[in-house]
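J.: Have a look at this one before I ask anything.
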Amino acid sequence: MAMMTMIDVLERKDWENPVVSNWNRLPMHTPMDLLEKQSLNGLWNFDHFSRISDVPKNWLELTESKTEIIVPSNWQIEFKDKSDVPIYTNVTYPIPIQPPYVPEANPVGAYSRYFDITKEWLESGHVHLTFEGVGSAFHFWLNGEYGGYSEDSRLPAEFDISNLAKEGQNCLKVLVFRWSKVTYFEDQDMWRMSGIFRSVNLQWLPDNYLLDFSIKTDLDEDLDFANVKLQAYAKNIDDACLEFKLYDDEQLIGECHGFDAEIGVVNPKLWSDEIPYLYRLELTLMDRSGAVFHKETKKIGIRKIAIEKGQLKINGKALLVRGVNKHEFTPEHGYVVSEEVMIKDIKLMKEHNFNAVRCSHYPNDSRWYELCDEYGLYVMDEANIETHGMTPMNRLTNDPTYLPLMSERVTRMVMRDRNHPSIIIWSLGNESGYGSNHQALYDWCKSFDSSRPVHYEGGDDASRGATDATDIICPMYARVDSPSINAPYSLKTWMGVAGENRPLILCEYAHDMGNSLGGFGKYWQAFREIDRLQGGFIWDWVDQGLLKDGNYAYGGDFGDKPNDRQFSLNGLVFPNRQAKPALREAKYWQQYYQFELEKTPLGQVFAFTVTNEYLFRSTDNEKLCYQLINGLEVLWENELILNMPAGGSMRIDLSELPIDGTDNLFLNIQVKTIEKCNLLESDFEVAHQQFVLQEKINFTDRIDSNEEITLFEDEELLTVRSAKQKFIFNKSNGNLSRWLDEKGNEKLLHELSEQFTRAPLDNDIGVSEVEHIDPNAWLERWKGIGFYELKTLLKTMIIQATENEVIISVQTDYEAKGKIAFSTIREYHIFRNGELLLKVDFKRNIEFPEPARIGLSLQLAEKAENVTYFGLGPDENYPDRRGASLFGQWNLRITDMTTPYIFPSENGLRMETRELNYDRLKVRAMGQSFAFNLSPYSQNQLAKKGHWHLLEEEAGTWLNIDGFHMGVGGDDSWSPSVAQEYLLTKGNYHYEVSFKLT
C-alpha cells in the first residue's frame, strides 16, 4: 500500500465504503502514559478545498500552504470560509440521505507539518503516531509515503510509523474529510464541525513493550476482601516477564508476577463518587535479569457495580443518579476542551450536587475520565453512534452491513476506557432505533465485561428505552405521572408493568432550554419515594453557543442550512460556564441533606430533623447553621458541627425559639463545608432549606394627609391631584397614562396597562425544527387566538369622589378576533397621601387558551442602580421553579434582575413579593403577594429580538407586576409541558397592589 499514489488512495473512496473503517490502524488499548512522547500540537500548515477533486495531484510534493491553523481545533472556527461553516442541526442530517454516499462537494482540510525524530528513537524501538480525535475521516502520509486511514471522530487512531519515519526532519501530511459514511452514524444534537480537534502526538516504544492491560476488582459479598486481577499483553512476551505492584498511597500492599495475576486486598478502601479513593498500580515489563523494558502506573479504584432486586447498586448501596448530559464544547474552540475547562465543569457539578455524567453522545477525551476517577463522578460512557435522522431510525442499525462499523465504535470504546472506576455503565449509543446490531453489541458487552450494566434507549416509539439491549429502563423525557410525546409510559406507569423489574434511570429529562426546568422538583419527589426510580440525566450541561464577532451564535447565524435555530441552547450553564438560575434549582432538589420540621398537634414548632443522603460519607467536614429571621433581620441563630453517619439523621431541638406570633418568621437552615475539600471551598453552602413559620402581609396604616384631593376632567383625560402629585387617566381605555410627582416630573414613560402575554419562552415556542410549526405550542395558540393583538374595549368608567379619596372604576373587555377573551374591572383608589391602590377583578372566557400572565405593565421614568424587595430571591423564580428560592428582603443591582438568555424571552420574575422599592416608588401587596420583574427591555422587544446582544436598552425601566403567572415548564421543550396546577385555568382572579412615592 505504501507504493500507492495519493490519487490511487483517493480513488478508492474509503470514506464511502461500508466495510472499510481503517487502514493500518493499531488495535485499541488502555492509554499508556509513561512512555516518552512528543506533542505535535501547535501551528500546522493548512489548505482548505471545497471538494476532494480540488486537492492538487501533487499536493504531497508541495511545501507551502496558504495559511496556518492551530491543532487541535475545528477548521470552521479557525479558518473562516462562508462555503464551509459550522452547522447546527438536531435531527436533520446536514447532507442528503444516501448512505454510504456523501456529496461530491465534500470540504477537505489539508494539514501538514514538520517534526524531528532522533536517531535514538529509530534505532532502539518503535515510533507510534496517535490522532486523539479527527472528524470525520482522514488519510495521512509521512515523508510522501502512505501511512493509513481512520474513522470515528471521538476515539484515538494509532499507527506504527517506524518504517516511514527517518532521522531528523519528517513531513506529515493529513487529508481530513468533512463528510464520510460515518456522518450517518454521528448525527448527534450538536454543531457539525470537522478537523483535527484533539491532540496529536508521537510516542516512542521499546522493542519489548506493553500492548494492553486490563484491571478488574472483584469484591466479595461483604465487601471486605477484593481480588485485583490483572491481565496484560506485551510485544515479544517470550523474552519478558511482568511485575505487578499495588500501592496504597506510598505503602506497598501487594505484588505478584505474570501476565495473568491477582492481588488480594483485605478491607479495601472502596471507590465512589463520594470518596473517590484510588490505589496506584505499578506494572514493570523486564527481561529475565531485571532490566526494565517498559514501566506504567495506573490509578485504580476498587468498587462493585451490580443490579440487585431491581436497583442499580454501587458497593451494595442503591444509587440515586444526580446526572447531567454533557457535550464536549467551548464557545471559543468548539469541540476542543482544555483540562482547565474540564476541571471547572467538574467543580461546578460537584458544587451543585451532581454525581453522574452521561458522555452524550460519544466517548470523551481520555483526560476527562481520569479527572472523574480523581474527583469522583459516575460516568455513562457512550459509543459514538446516532442515526436520529434516518427513517426508520433503525434503517442502518438493523442492517448487518454496518455491524462491523458499529462494533468497532463500541468495542474500541470499551477497550480504551475499561480500567476507569468512574465508568459504571456502557451505552451503545443514542437515538438509533433498535436493530439486530444493537443486540449483538449488547451481547458482546455482557460477555466481555460482566461487571458493568449496559444502557441503550433507542429514541423511537417502539423501544421506549426498554429493549432487550439494555439492563436499565432508560426513557427520554418521560413525565412522572402522565404520558408524553417521547414516552407513552409515565414513570409511575413503568413501575406497574407486569414482569418488569429493571431499574429506571432517565437517560434524558428536564430539558433546560432557555428559561426552563419548571416542575423539576416533582421528579425528585418521585425518585425519593419509589425505589426503582433511580434518577436521571438532565439535558444538558452547557449552552452550545459559539462565539461569533464576540457574541454567542446559534443555528442559522453562520448561514448554515439546515439548522435548528436556538435548540443548541439547552444548558444549565451559559457557554462561558456562568450558572443559570436553573442550575441552582437543580442543586436544591438534588442536595444530599433533607430537612423535616416537627410540630405539635397545635402547630407549634419544636424541632427539625436533618437526614444525610450520602451512601458512604459520614459528615466529617460539615457544619449546620440555622437562623430565625423575620425577613429583615436575624432574630436568633445557632451553629453546630454535623455528626451523622451515611444515611443517618440528626434531630435539632427548637423549643427555645423566640416565636411571638406577630411577625413574618422564617427558619433558614444551611449546611456548609468547614475546610476546603475535593474542589469545594471552605464555608461553601452544600444544602439549604427555609421553613415558613409565620407568614403575614403587614398592612402599614395609611398615613393621612391634610392635602386636598381634587379632580379635573375633560373629554379625553381625567386628572386627580393628591399630595401635590397628578394622576392622569386616559378616558379612552381607563389606563393611568401619566403620573407627575410634586415637582412636576414624569414618573411614567408608558402608561400603566394590563398585560396577559409574555415574551415567549422556548418552551412556549415548542418544536425545534425550523420548517415545522406545532399548533399545540403555547405561542401558536396565543398567536392564533389573537392574544398578542388584543383590542381594548372600554365598557364603563365610573368616578366617585369623597373627602379622603377618589375611586375610579373601569370595566374593560379585551377582544380577540371578534370574541371577548378577557374582562376586567379595575378599581383605582387615590388617597390624600398620594397613594394609589389598584384592585383588579379578572374574568376569562374559558373557551380560550389560558393566558401567560394576569398583570400590569408600566414603563417607569427612573433608571436606578439598585432595587430592594421583600419576596422570593435572590434568583429569578417562577411558580413551578421556586424550590431554591428564599423569602427575605433582597437588595440587588438592577443588572441582577435580568437573566441574559442568549435567545431573549420573559425572564427575571420574582414571586411572592410583599413590597418593592425602586428609586422613590414603593409597590406593596394588599391581601396577597404579587410577582414582578424589572428590566431595561420591554416584553415587546424581548419577543422580537433573536439575540440578547441585539437588545437595545430603552429609556427608564420596564416594570411588570403580575397577580398571577403561569409556570415555565421543562419536562421537554417541544410539547406543552407546564403542569396543570401551574396554568391559569380558573375563570376568575383577583389581586390588589398599592403604588406610592416615598
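Backbone N, Cα and C define each Cβ position, glycine as well.
Per Swiss-Prot, the features are:
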- Glu431: active site, proton donor (ACT_SITE)
- Glu508: active site, nucleophile (ACT_SITE)
- Leu34 to Phe: In strain: ATCC 7962 (VARIANT)
- Val182 to Gly: In strain: ATCC 7962 (VARIANT)
- Ile237 to Met: In strain: ATCC 7962 (VARIANT)
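Context for these features, please: burial, neighbours, distances.
T.: In the shown protein chains, 28 other C-beta atoms lie within 10 A of the C-beta of Glu508 (active site, nucleophile).
Note: Leu34 (variant position) has non-local neighbours Lys295, Glu296, Thr297, i.e. same-chain residues 6+ apart with C-beta under 8 A of its own C-beta. Leu34 (variant position) carries neither a helix nor a strand DSSP state and counts as coil.
The Cβ neighbour count for Val182 (variant position), using a 10 Å radius over every protein chain in view, is 23.
Around Ile237 (variant position), taking its Cβ as the centre, 14 other Cβ atoms fall within 10 Å, counting all chains.
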J.: Measure from the CA atom of Ile237 (variant position) to the CA atom of Glu508 (active site, nucleophile) and give the result in Å, rounded to a whole number.
T.: 46
J.: To the nearest Å, how far is the Cα of Ile237 (variant position) from the Cα of Val182 (variant position)?
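T.: Just about 36 Å between their Cα atoms.
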J.: Quick one: pull the CA-CA distance for Val182 (variant position) versus Glu431 (active site, proton donor), whole Å only.
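T.: Distance between the two Cα atoms comes out at 15 Å.
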J.: DSSP three-state call for Glu431 (active site, proton donor): helix, strand or coil?
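T.: Looking at the DSSP assignment, Glu431 (active site, proton donor) belongs to neither helix nor strand, so coil.
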J.: Helix, strand or coil by DSSP: which one applies to Ile237 (variant position)?
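T.: SS state of Ile237 (variant position) = helix.
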